[in-house]
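Have a look at the structure below, then the notes.
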Amino acid sequence: MAGAGGWDPLVGSEIHGFLTYPDLNYEKLVAEAAARWFRPNEIYAILANHARFKIHAQPVDKPVSGTVVLYDRKVVRNFRKDGHNWKKKKDGRTVQEAHEKLKIGNEERVHVYYARGEDDPNFFRRCYWLLDKDLERIVLVHYRQTAEENAMAPPNPEPEVADVPTVNLIHYTSPLTSADSTSGHTELSLPEEINSHGGISASSETGNHDSSLEEFWANLLESSIKNDPKVVTSACGGSFVSSQQINNGPKNSGNIVNTSMASNAIPALNVVSETYATNHGLNQVNANHFGALKHQGDQTQSLLASDVDSQSDQFISSSVKSPMDGNTSIPNEVPARQNSLGLWKYLDDDSPGLGDNPSSVPQSFCPVTNERLLEINEISPEWAYSTETTKVVVIGNFYEQYKHLAGSAMFGVFGEQCVAGDIVQTGVYRFMVGPHTPGKVDFYLTLDGKTPISEICSFTYHVMHGSSLEARLPPSEDDYKRTNLKMQMRLARLLFATNKKKIAPKLLVEGTKVANLMSALPEKEWMDLWNILSDPEGTYVPVTESLLELVLRNRLQEWLVEMVMEGHKSTGRDDLGQGAIHLCSFLGYTWAIRLFSLSGFSLDFRDSSGWTALHWAAYHGRERMVATLLSAGANPSLVTDPTPESPAGLTAADLAARQGYDGLAAYLAEKGLTAHFEAMSLSKDTEQSPSKTRLTKLQSEKFEHLSEQELCLKESLAAYRNAADAASNIQAALRERTLKLQTKAIQLANPEIEASEIVAAMKIQHAFRNYNRKKAMRAAARIQSHFRTWKMRRNFINMRRQVIRIQAAYRGHQVRRQYRKVIWSVGIVEKAILRWRKKRKGLRGIASGMPVVMTVDAEAEPASTAEEDFFQAGRQQAEDRFNRSVVRVQALFRSYKAQQEYRRMKIAHEEAKIEFSEGQLGAACRS
């Protein structure tokens, strides 16, 4: 598989962090596929850019270790049939697969399924696909043969293991090998090296850490040896032995420790900090797993000097009792949990989830404390680009009593990202900070990846200008203010542009009436502004905004009167295609809606893209503006002009849903359906008037004693009933209209007698469909009302089972009893009457007649539907919109936040209705 367009930017780079194809280096990943599992961001990059790679059309037969294959799940549904024998569930038929969702950053983005070989337990398969609905059809299958042995060793460890205090620092991870999805039981396999980098193997690099390791242990144990030469007590907690003892061990020891270490070992090295002592499940390795850990003698030093570049490697420290303690047993039950990479960690619930971090963090070599051990003097730089790796240098000094920790391994926590640091010199640490979500995060230094030992500073991730991520970020406060100012300038330019025109006397009278309806600005608003300015402690920024708004309001009144006097039917648009009402809707000027309504201009005036003021308000989530527009009579069922992305156009509810305003979208969808049905009723497209519909009206007195959550749920249920009833009535009206048109077309295209028969058949079919539909609705309502409790449903099921059995037994009895009589009677009729007396062929000679089927003339059909093509397309689009609207309302039940937004929108609409009614009443009194 090869990539195309190597230097073109990759899709989803802001998520996985690879900007171009060379950054991903897919060829290297394939080469490493047999040695390690892919990371979640690498998997996301491959699946999101699957067009660059080969998609297999058939399952691969018996793939070997290191095979990576891409399939289209919709095309190759049997991609799991690869010829291998995988471990089955208890039924012996279904493959036993465990699954989980992997996180990239803070969000779950990848779904993974694990399977383990039946014949070869060391052979694994992982299937990945994305949680994104648009990309979930592509699956990546990774096969890998691990180097592990059977982890389920005999429970009795060798005697010399219990006699020697040891350093149980085991560098291992394990995939989730098998899990029974039914019972929830998980079988754990403890491989020698399975991780996202392929683990650590014994090599010549092990010896490079000897000198630094000796210095490390010497510094830690020096003070303790002076105090007690027999018992070494470390200030940092954990179990330690000297590097000399480690180096003296045989190179190919089958166990973690051996008898050769016993003679040189310090008698007591079982040192556990208070925090670790209270967590009995922390840092303890199951004794049953010791048999699987082979050839660890060569790797001990390399395991102690942690491979900080590995993403999922982890150290698990075990405390083993020495002979002096009188206890050589190791707990057999160790709490295990799994991180997002499918790796099992033997830690307690309070230990940090290090497997989720981009870099692995070793277990703590210091006491867990909230006390500050170190003071940060300088951080350079204090920011980084969110899509690049940046080198950050931190300078700090340990306090006097903690100087002995200056040589310890240091980690920096940047938000949720833990990064291992390099010691440049004493007090100077270098960190390589990877990509991160833009924004400010907390930064502190730590020795264990969790507990801060320094003050918490601020670190900022910036967006690189010109990157694809910059366009997807939400606008900042400065951008929001700048956009508002631009809209205000456009509105002012549109209102203050003068176009003198001769006014007819009739229009002058009309303009005078409109001017009388619009009251002048109340003096109280000017006085409020003056009082704010008189306050010496007040701020002038909101006063400036209020002053500009009052000026625009006064000018808008004059401008609308001028438009009426000049005889304009609409208010016109500016150079960018928006009118004054659209700009006011964007800015949230609710007072402008009443002025437009009084002046007689349409509230559904469209801009150059077919957007109304309600579309703009819904798109920007302005609930007060939406409520004011709806109370003034704006139509929520209108759609925008079609675009290549949405050929059928978008409603205001669709626009609100696209921006994440689910509650607002549900409210607009409900109002759009009811408004459409009311419009059809007024135009007599349906026989059912709005007053006869079953649209639910909430009675406030019924819900006085309900909590807010219960009220939100009640109103959501009522909204769903309203939307479903309105959609059902609209579709029924459309079917009635279609039947009328088809009847008229058939009557014109066929003779009178034939046409009447066809029309009668069509009416019968239509009535039968309606009857079935109503019957199903009644049955559904009856089921809902009768089976709300478990007891009633259980009784119904038992009764139905008994009735079916009785009916079956009775029918069988009746058939068996009458069978011989029927056969004898038919034989007599055939032989005696038909064949002998009538001299005919009998029943066997009667040809089975073909059923008469009513057909419609094929030549007349195009004539009846030719002019309906665009109507049919429009109706299909309308039905899709209705279904979408019902789904939007139904989505309220998945989010309490959306229910709150819906309730808030409903209350705002009711208040806006009252305010608009009072304004209309005042205008009528003035006129």
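Please read every residue number as a count from 1 along the shown chain.
Heads up, the Cβ atoms here are built off N, Cα and C, so glycines get one too.
No noted substitution is present; original residues retained.
Annotation source Swiss-Prot lists domain 'IQ 1' at 757-786, citing sequence analysis. Long-range neighbours of the domain 'IQ 1' (757-786) within the same chain, counting only residues 6 or more positions beyond its ends whose Cβ lies under 8 Å from a Cβ of the stretch, are 732, 735, 739, 742-743, 746-747, 750, 792, 796, 854, 856.
Annotation comment: Swiss-Prot describes 799-828 as domain 'IQ 2'.
Positions annotated as domain 'IQ 3' by Swiss-Prot: 882-911. Helix, strand and coil counts under DSSP for the domain 'IQ 3' (882-911) come to 29 helix, 0 strand, 1 coil.
ILE764 to Glu appears in Swiss-Prot as a mutagenesis experiment; the accompanying note says: Abolishes calmodulin binding. All protein chains shown were included, and the count of other CB atoms within 10 Å of the CB of ILE764 (mutagenesis position) stands at 10.
The number of other CB atoms found within 10 A of the CB of VAL829 (mutagenesis position), across every protein chain shown, is 13. In the three-state DSSP reading, VAL829 (mutagenesis position) counts as helix. Swiss-Prot gives this note for the published mutagenesis VAL829 to Arg: Abolishes calmodulin binding; when associated with R-836.
A C-beta separation below 8 Å, combined with a sequence spacing of at least six in one chain, links TRP836 (mutagenesis position) to none of the other residues. The DSSP secondary structure for TRP836 (mutagenesis position) is helix. Per Swiss-Prot, mutagenesis TRP836 to Arg is noted as: Abolishes calmodulin binding; when associated with R-829.
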For VAL829 (mutagenesis position) and ILE764 (mutagenesis position), determine the Cα separation and express it in whole Å.
38
For the domain 'IQ 2' (799-828), what is the mean per-residue pLDDT, to the nearest integer?
86
With DSSP, how much of the domain 'IQ 1' (757-786) is helix, how much strand and how much coil, in residues?
30 helix, 0 strand, 0 coil
